[in-house]
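Accompanying notes for the structure given below.
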Amino acid sequence: PYEKIGAELVKEVAKKTDDVAGDGTTTATVLAQALVKEGLRNVAAGANPLGLKRGIEKAVEKVTETLLKGAKEVETKEQIAATAAISAGDQSIGDLIAEAMDKVGNEGVITVEESNTFGL
C-alpha cells in the first residue's frame with residue numbers, strides 16, 4: 001500500500017511541476033522519490049511522521065528563499081534567446097523562441113508541435 005501511495009505522490013509531483021513550470025519534471029520526480037524513500041525509512045526507524053513533515057516544510061521554505069535570492073528576471077530578447085537556447089540545446093531554436101515571444105508579448109501563448117514532415 002505504501003508503494004502505491006508513493007507512486008501516486010510522485011506522479012502528482014511530476015504533473016504539478018509540468019503544469020506550473022513546464023520543465024523540471026525529472027528533477028522534481030527524483031527529489032520526490034528520495035523524500036518518500038528516506039521518509040519511510042525514517043518512520044520505520046521510529047521518527048515522528050509529523051516532525052518529518054515539519055522538517056521538510058522548513059527545508060522547502062529555505063530552498064525556495066535561496067533560489068529566489070539568486071533568481072534573475074529574463075527581460076531582453078537576447079536573454080530570452082540565451083535561456084531558450086540552453087533549454088533546447090540549440091541556439092537557432094533559442095532564437096526562434098525569442099522571436100516568437102517578442103511577437104506575442106508577455107501574455108501571449110506559443111504552441112510548439114512535433115512535425116511529421118522530415119526536416120521540419
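Numbers here mean position along the shown chain, with the first residue as 1.
Cβ from N, Cα, C; glycine included.
Going by Swiss-Prot, these are the annotated features:
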- ASP23, GLY24, THR25, THR26, THR27: ATP binding site (BINDING)
- LYS37 to Arg: In strain: 85-961 (VARIANT)
- GLY70 to Ser: In strain: 85-961 (VARIANT)
- GLU78 to Asp: In strain: 85-961 (VARIANT)
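Other Cβ atoms within 10 Å of the Cβ of ASP23 (ATP binding site), summed over all protein chains shown, number 11. Put simply, GLY70 is the one of the variant positions LYS37, GLY70, GLU78 whose Cα lies nearest to the Cα of ASP23 (ATP binding site). In this view, THR25 (ATP binding site) is surrounded by 16 other Cβ atoms within 10 Å of its Cβ, with every protein chain counted.
Surrounding the centroid of the Cβ atoms of ASP23, GLY24, THR25, THR26, THR27, where the record places ATP, the chain contributes additional residues within 8 Å, namely THR17, ASP18, ALA21, ALA28, THR29. Of all Cβ atoms in the shown protein chains, 11 besides its own fall within 10 Å of the Cβ of THR27 (ATP binding site). If you compare Cα positions, THR26 (ATP binding site) sits closest to LYS37 out of the variant positions LYS37, GLY70, GLU78.
Cα distances from GLY24 (ATP binding site) to the variant positions LYS37, GLY70, GLU78 are smallest for GLY70. In the three-state DSSP classification, ASP23 (ATP binding site) falls within coil.
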